[in-house]
Amino acid sequence: MSLSNSSKVSVLISLLEKSRDLDYIGEAINQLEHSLQCAYFAQRSGADNEMVLAALLHDLGHYCNDTSFEDMGGYGVWQHEKVGADYLRGLGFSERVACLIEGHVAAKRYLVSSKASYLKNLSDASRKTLEYQGGPMDEGERRLFEEREDFKDCLKIRAWDEKGKQTDLKVPGPEHYRKMMEEHLSENQN
């Protein structure tokens, strides 16, 4: 028996709420606050709903499964971008949302390799996870990444990811995104 779109969204909201208890490793906020801030910045910038949802759910792979995935030395789930994207594909989210989520780690690797100042501005935790994520891209990887149709959108997700680490920022809670998620799932049904 498959879940209704409303039930799928309730599961996601429950996962988001539970992430309140998870440290956003190396930062002064929790995982929920980070996710909500990223979505807030996306929405405030005028991004479309798929971008807002990708920003909201980009770190879902750290906490969407009860099973144990390979760890990045205490810095979260290795390949969390793929774990989260695949989880959302299974729920019926669009390929664009999944690809944007997969692309946020590649965007970090790209920016580190193409902007000397970017690495200096990363938090200690983000620098540490970069090692597990493949380090800076080489020239060939950069060219391939730049050829992606969603290249610029992946960089935007990454920018919101970096910005979404503020303490005491008041933003809407997970329920604010319920209707957006339900409509997205309805639009993407075959």
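Using N, Cα and C of the backbone, Cβ positions are placed for all residues, glycine too.
Don't expect the noted substitutions in this model, because it carries the original residues.
Here the residue is the original one, while Swiss-Prot reports the published mutagenesis Tyr24 to Glu with the comment Slight decrease of the catalytic efficiency and of the affinity for (R)-2-amino-1-hydroxyethylphosphonic acid.
Here the residue is the original one, but Swiss-Prot notes a mutagenesis experiment at this spot, Tyr24 to Phe: Slight decrease of the catalytic efficiency and of the affinity for (R)-2-amino-1-hydroxyethylphosphonic acid. 3-fold decrease of the Fe-enzyme molar ratios.
For Tyr24, His34, His58, Asp59, Asp161, the entry in Swiss-Prot reads Fe cation 1 binding site, with the evidence type experimental evidence. Within 10 Å of the C-beta atom of Asp59 (mutagenesis position) sit 26 other C-beta atoms, taking all shown protein chains into account.
Annotation of the mutagenesis experiment Glu27 to Ala in Swiss-Prot: 4-fold decrease of the catalytic efficiency and 3-fold decrease of the affinity for (R)-2-amino-1-hydroxyethylphosphonic acid. 6-fold decrease of the Fe-enzyme molar ratios.
Look at Swiss-Prot and you will find Glu27, His62, Lys108, Ser126, Arg127, Lys128, Thr129, Leu130, Glu131, Tyr132, Gln133, Arg158 tagged as (1R)-(2-amino-1-hydroxyethyl)phosphonate binding site, backed by experimental evidence. Around the Cβ of Thr129 ((1R)-(2-amino-1-hydroxyethyl)phosphonate binding site), the number of neighbouring Cβ atoms within 10 Å comes to 21.
Under mutagenesis, Swiss-Prot gives His34 to Ala with this note: Loss of dioxygenase activity.
For His58 (mutagenesis position), the count of additional Cβ atoms within 10 Å of its Cβ stands at 30 [all protein chains shown]. Under the three-state DSSP scheme, His58 (mutagenesis position) falls in the coil class. Experimental mutagenesis is annotated in Swiss-Prot for His58 to Ala, with the remark: Loss of dioxygenase activity.
Under its mutagenesis entries, Swiss-Prot includes Asp59 to Ala with the note: Loss of dioxygenase activity.
Per Swiss-Prot, the feature Fe cation 2 binding site maps to Asp59, His80, His104; the stated evidence is experimental evidence. Secondary structure at His80 (mutagenesis position), as computed by DSSP, is helix.
One mutagenesis experiment named in Swiss-Prot is His62 to Ala, and its note says 6-fold decrease of the catalytic efficiency and 2.5-fold decrease of the affinity for (R)-2-amino-1-hydroxyethylphosphonic acid.
Listed in Swiss-Prot is the mutagenesis experiment His80 to Ala, annotated as follows: 3-fold decrease of the catalytic efficiency and 3.5-fold decrease of the affinity for (R)-2-amino-1-hydroxyethylphosphonic acid. 2.5-fold decrease of the Fe-enzyme molar ratios.
With a 10 A radius on its CB, Gln133 ((1R)-(2-amino-1-hydroxyethyl)phosphonate binding site) counts 20 other CB atoms from all the protein chains. Distance between Cα atoms for His34 (mutagenesis position) and His104 (Fe cation 2 binding site): 14 Å, as a whole number.
Sequence-distant neighbours of Arg127 ((1R)-(2-amino-1-hydroxyethyl)phosphonate binding site) (same chain, six or more apart, CB under 8 Å from its CB) are Leu119, listed in sequence order.
Here Thr129 ((1R)-(2-amino-1-hydroxyethyl)phosphonate binding site) is positioned 15 angstrom away from His58 (mutagenesis position), judged by their C-alpha atoms. Taking only the Cα positions, the spacing between His104 (Fe cation 2 binding site) and Gln133 ((1R)-(2-amino-1-hydroxyethyl)phosphonate binding site) is 11 angstrom.
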